[in-house]
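To start, I am sharing the structure in question, which I have written as structure tokens.
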Amino acid sequence: MFKFVMVFAVLGVAAAGVAHVPHPQVSHPVGRSEDVHAEVKSEHSDVRADGFDADLLVSNSIQQASSGDVHGNIHGSFSWISPEGEHVEIKYVADENGYQPVGAVLPTPPPIPEAIARAVAWLEAHPQAPEPVHHSHH
């Protein structure tokens, strides 16, 4: 019983010590000074039985627009001015294939090597027949 009490006492002290560890304050410079006082310049939303349309314009040049249909497909875009002063825009589709963003600032995968592309095309043109399943009775 004494060991049992000691184990829980040690665990309690350890947990209390972890709870009082100070967390350093980290400053994250984000955005621009005018972002702090940004105001909504226009906002519109129209929700209907067959879908919706919505858009937003903020005084610091942030914009958002989207529309959706009754099947859950959404098309939209959002944009802002980067800290470097560049206009950044992302267009997207969200549907049964997932979220598909497109924009110049997004990374793109390298091209598929020609040999791999030929191999994939050959495999698609020559599908393998399923192998028969053999059951052995013992």
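The backbone N, Cα and C atoms fix where each Cβ goes, glycine too.
Computed from a predicted structure; not experimentally measured.
For reference, Swiss-Prot lists these features for the protein:
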- V13 to L: In strain: 0101.3, 0101.4, 0101.5, 0101.7, 0101.9, MSH22, MA28, MA32, MSH38, SP138, SP235 and SP295 (VARIANT)
- P29 to Q: In strain: 0101.3, 0101.4, 0101.5, 0101.7, 0101.9, MSH22, MA28, MA32, MSH38, SP138, SP235 and SP295 (VARIANT)
- V47 to I: In strain: 0101.3, 0101.4, 0101.5, 0101.7, 0101.9, MSH22, MA28, MA32, MSH38, SP138, SP235 and SP295 (VARIANT)
- 49-110: domain 'Chitin-binding type R&R' (DOMAIN)
- F52 to Y: In strain: SP235 (VARIANT)
- D53 to H: In strain: 0101.5 (VARIANT)
- L56 to F: In strain: MSH22 (VARIANT)
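Can you tell me where each of these features sits in the structure?
Proximity of V47 (variant position) to non-local residues of its own chain (separation of 6 or more, Cβ distance below 8 Å) is seen for none. For the recorded site, V47 (variant position), the DSSP three-state label reads strand.
Note on the domain 'Chitin-binding type R&R' (49-110): mean pLDDT across this stretch is 95.
According to DSSP, F52 (variant position) sits within a strand segment.
All protein chains shown were included, and the count of other CB atoms within 10 Å of the CB of D53 (variant position) stands at 14.
Every protein chain shown contributes to the tally, and the Cβ of L56 (variant position) ends up with 16 other Cβ atoms within 10 Å.
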